[in-house]
Amino acid sequence: MLFVFILFLPSCLGYIGDFRCIQLVNSNGANVSAPSISTETVEVSQGLGTYYVLDRVYLNATLLLTGYYPVDGSKFRNLALRGTNSVSLSWFQPPYLNQFNDGIFAKVQNLKTSTPSGATAYFPTIVIGSLFGYTSYTVVIEPYNGVIMASVCQYTICQLPYTDCKPNTNGNKLIGFWHTDVKPPICVLKRNFTLNVNADAFYFHFYQHGGTFYAYYADKPSATTFLFSVYIGDILTQYYVLPFICNPTAGSTFAPRYWVTPLVKRQYLFNFNQKGVITSAVDCASSYTSEIKCKTQSMLPSTGVYELSGYTVQPVGVVYRRVANLPACNIEEWLTARSVPSPLNWERKTFQNCNFNLSSLLRYVQAESLFCNNIDASKVYGRCFGSISVDKFAVPRSRQVDLQLGNSGFLQTANYKIDTAATSCQLHYTLPKNNVTINNHNPSSWNRRYGFNDAGVFGKNQHDVVYAQQCFTVRSSYCPCAQPDIVSPCTTQTKPKSAFVNVGDHCEGLGVLEDNCGNADPHKGCICANNSFIGWSHDTCLVNDRCQIFANILLNGINSGTTCSTDLQLPNTEVVTGICVKYDLYGITGQGVFKEVKADYYNSWQTLLYDVNGNLNGFRDLTTNKTYTIRSCYSGRVSAAFHKDAPEPALLYRNINCSYVFSNNISREENPLNYFDSYLGCVVNADNRTDEALPNCDLRMGAGLCVDYSKSRRAHRSVSTGYRLTTFEPYTPMLVNDSVQSVDGLYEMQIPTNFTIGHHEEFIQTRSPKVTIDCAAFVCGDNTACRQQLVEYGSFCVNVNAILNEVNNLLDNMQLQVASALMQGVTISSRLPDGISGPIDDINFSPLLGCIGSTCAEDGNGPSAIRGRSAIEDLLFDKVKLSDVGFVEAYNNCTGGQEVRDLLCVQSFNGIKVLPPVLSESQISGYTTGATAAAMFPPWSAAAGVPFSLSVQYRINGLGVTMNVLSENQKMIASAFNNALGAIQDGFDATNSALGKIQSVVNANAEALNNLLNQLSNRFGAISASLQEILTRLEAVEAKAQIDRLINGRLTALNAYISKQLSDSTLIKVSAAQAIEKVNECVKSQTTRINFCGNGNHILSLVQNAPYGLYFIHFSYVPISFTTANVSPGLCISGDRGLAPKAGYFVQDDGEWKFTGSSYYYPEPITDKNSVIMSSCAVNYTKAPEVFLNTSIPNPPDFKEELDKWFKNQTSIAPDLSLDFEKLNVTLLDLTYEMNRIQDAIKKLNESYINLKEVGTYEMYVKWPWYVWLLIGLAGVAVCVLLFFICCCTGCGSCCFKKCGNCCDEYGGHQDSIVIHNISSHED
């Protein structure tokens, strides 16, 4: 929505009667026509509309620059308004009040020759701003006395601003009549610039970027030069050309012109000469020719075929839309309000349809931290939301840790629950203590019902923050005064129930000490003292004299709505139609092609149109109220055949027909001169002459097609662009067969002529188990001398483990590569039904992809298979659990949920009639009704009391039986427990005796073992002496040599194993690479290689996981019959030009040379599609080198000689190892008596097993469904009606008898006799 100056901002703009502004009496309400559209277009070829980049000079360069430029070929709008002595109120609103967006380019006419003598302004003033009030900056470009006065100030614009060509009229010394400021306003720029007053027109270039405003100027139709730039830090949203008030000179025509066209961010190609002057410019997205120039970065591109991607495929512009001039949300004002709630009564406020600046907000409240949940904090800046809700409260100093996500402290369990599933940000900030008053309020209604008072319970400390430690919920029947010793009207009592707070809820109530509740006067209700409310605590919020506050910012509807952050907000841009652009429409992003349409199906609150698939299909611009359709950008290839002598190229939209090209605005040309469909796609700007053939072609389009251009054809035929699409045939087939010779002779070859479907299964190993080795343990075991000498081998063991780790890493990397190849682009599916019967099973691909989804842990026997009553039944029924000694379940099975069968399902227990002791509400009502009826109308209704009597008696029997079983079980438990205690005591005695005997024997053996150890020490001392003698006799060199020999042998074996591991890993690496290659070439695509994916020509391949590898199933067609043909590797035409076949052979067929494919014999004529032209018929020969492997075997020395070299005689002295076994005391224990006693105790414990009578627990539902209540209600109504007429007819209701009138008179005699009969019968 566009904002008109005074109509929407009366507090900011000039007021009526201000001597600096025009009076309303000098205005009128005449309508004004729309701005005129120029016939002149923006011609950027000479640099018009461009500008010299600040602080940069380019010499003799052609380069691409991205900036804010007009669209080449766009038109101007004249926004100048002329007045004499009055202005029109309609001048100050759209379409003359416009959106500034990225910027504007203006061409302004110099009116010096038309203005009266003494005039100081030769063109209107332009103002650029947002609110045009004293709180925002406004850019003013105003002419005065041959200079340009540029100012950026916080002006207050008049209600009816204008530019006067002679401001000194009537003694008014003001420069301009457009602002009301008496005192100088706040300015960031005020400068004057020289103006060439003799120029025909002035050219201005205004744009904004990153909060900075840029102004450029020129006095001739060329590139503009830098005027000034100023950082404003805000977005300028609109501009206005002030009306030009002037009385022209006599006889002159006065028509001010202020031509304006919008700027957009686009790419231009510039050419700079040796002086750094722009000599030519090209808008890269304006035409196909300009796109080719930008692609080649040349103003004169050469002849060729170019693949276009900038304009037709990739977005080349941006359409950005936000609702303009929304009010500020003022979230910071609410966050910094003096009254701050406690966690117990946290507050929420929702903001919608407004803007906020998150950076300013954080600075304003002096934020300490900001953490976001389910969204990156950086993504909040610049986003739009449906609405924003903010919850805040003061934080007790000791409970800050409770506000961490997932914490279960007091603040989150009993005060405020943070919703971890919501998109939100948690803000911690502080306020000075003098600006904060804590509002401690208990929101509980049931606490206040019994006398809760905030100040009386919590106190009045300004910075104490109250929080609940536990919350309680109560039923409506709860009364804390229901005690026998307290006078109170309470008659029933239910206990409070502890509860946690849910998301968005407050604490339901604090705990109550019921002993402190009561009232001497029962008519004044139940009142609790202040000290009776418990379960809360308090702490100060102050840290360093600042109160800590928590705010939870809930972000609702991300990327939708009109509640936007202005931190990274861009200015609105023009809606560019007909090209592929990126768009951001009120937070909805994407890319597409816009086309303006007339649509009446948008409601006033609707802006976006979607299709049935949820894709954005249309858009209504709130700024201009125009409607657009949005089509997807063309994602194919566009080939442009460009000839340097032609003004435009011929186009080929590959793989797409022309109807789609023009219906989706892919082409820039709405009505091209000519176009047609070919088998390559849509051809534009060329004639269809594919029936003609050319031997030479400069613009080859592929597939044997050529674009030919002729300047003469374009000149003589006005309906032709000069391009034509023809067939490219570099030679004539008949000429080939007349003068052709085979290159390098003829060869016989068998070529397939018939095929069958083949099936091939293949396993490729891609991984193996990992191996690690403890090198020292493998070589030396636990031998210390060996380990010491092994150190001399250096890093051999370290290298072993390094090699094994390298092998393991290699296996891991190959496994990741294989998994990546499988997961990218492999569509896994089962075999489709094909009507072929037979034992063919679907392939199970689940091991390949693993378990996906929430059904992984569920099966038919899992949680999903559990069955029970429905949720509706659980809602309509209450559950009651009964002790069942054997008849409750049988009773329930008999009734089947029909409570009227109560007495029909009486059970028998040990000969006694019993019923379950619990009755539902409906059963109680029924039996009560029967008992009441029996008491009211005896003896006729006495029978109605029989069911009640029987029910009571049977249920009393049920209670008695249950109590009897429980009593018998209690006696059995007591008896068995006593027996068990006796047996346990006896078992402990026997165990104590046995342990005594064991102790004496163990002590004796310990002494004997001590003697044995002394003897062993002596013997092993002798052994050590002998070994020492042996080592002394052996030379140190010989001992090391023996150890070294063993180490060498084992290291050799280990080295061989490591070599084998390396070799195996190399094989696995090769096979894994082959598996990846087969996945990519066989599974994801169809290969042309023979016998690579199965046997024969590949059709289809499937892959499945297997232990340590992949299992492939290939389908291919295998040749079953062949023909023998004479083939040639090439042909020589006329002895100077050669031909080579493409993916096939040249064969002789009936004496004529033809081409056939290598996989199937099918002779066809030789064309450029199946052959390649060579410059000569020469053949190059290469001889392969002769390389042979070395087959010599090494000759090692004789083994016996090497053994004798190291063998030495050894002598050993055996030590005396005899032991004195006589000193060992071998004692046998006799524990038979103690074991028997323990066995008896165990037997008694076993006999104490309690065989209790089974008492089950049965769960029954006691509430009837709604339809049963309906039937009971209808029956009750019927009974009441019946009783009413009985009372009338028997005279029992005299009042009713009088009201019935004549209705009952005719039965009066009969009624009296019945009454007398009843009385007499009763008296008898």
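Keep in mind that glycine also has a Cβ here, set from the backbone N, Cα and C atoms.
No substitution from the list is modelled in this structure, which keeps its original residues.
The domain 'BetaCoV S1-NTD' annotation in Swiss-Prot covers 15-296 and rests on sequence analysis.
Taken from Swiss-Prot, the feature domain 'BetaCoV S1-CTD' covers 327-566, and the record attributes it to sequence analysis. Mean pLDDT for the domain 'BetaCoV S1-CTD' (327-566) in this predicted model: 86.
Under the DSSP three-state reduction, Ser33 (mutagenesis position) is assigned to coil, being neither helix nor strand. Swiss-Prot documents Ser33 to Arg as a published mutagenesis change and attaches the note No effect for infectivity on murine cells.
According to Swiss-Prot, the mutagenesis experiment Leu65 to Ala or His carries the annotation: No effect for infectivity on murine cells. Summarising the environment of Leu65 (mutagenesis position), the number of other Cβ atoms within 10 Å of its Cβ, over all protein chains shown, is 15. Mapped onto three states, the DSSP output places Leu65 (mutagenesis position) in strand.
Residue environment of Tyr162 (mutagenesis position) contains 24 other Cβ atoms, counted within 10 Å of its Cβ in all protein chains. According to DSSP, Tyr162 (mutagenesis position) sits within a strand segment. As a published mutagenesis entry, Tyr162 to Ala, His or Gln appears in Swiss-Prot alongside the note: Complete loss of infectivity on murine cells.
For Lys183 (mutagenesis position), the number of other Cβ atoms no farther than 10 Å from its own Cβ, over all displayed protein chains, is 5. Experimental mutagenesis at this site is recorded by Swiss-Prot as Lys183 to Gly, annotated: Complete loss of infectivity on murine cells.
Of all the Cβ atoms in the protein chains shown, 14 others lie within 10 Å of the Cβ of Arg82 (variant position). DSSP gives Arg82 (variant position) a strand state. Under its natural variant entries, Swiss-Prot includes Arg82 to Thr with the note: In strain: Isolate C12 mutant.
Under its natural variant entries, Swiss-Prot includes His716 to Asp with the note: In strain: Isolate C12 mutant.
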Surrounding CB atoms that lie within 10 Å of the CB of Ser33 (mutagenesis position), all protein chains: 7
Cα-nearest neighbour of Arg82 (variant position) within the listed mutagenesis positions, Ser33, Leu65, Tyr162, Lys183: Tyr162
Separation of alpha carbons, Tyr162 (mutagenesis position) and Lys183 (mutagenesis position) (Å): 20
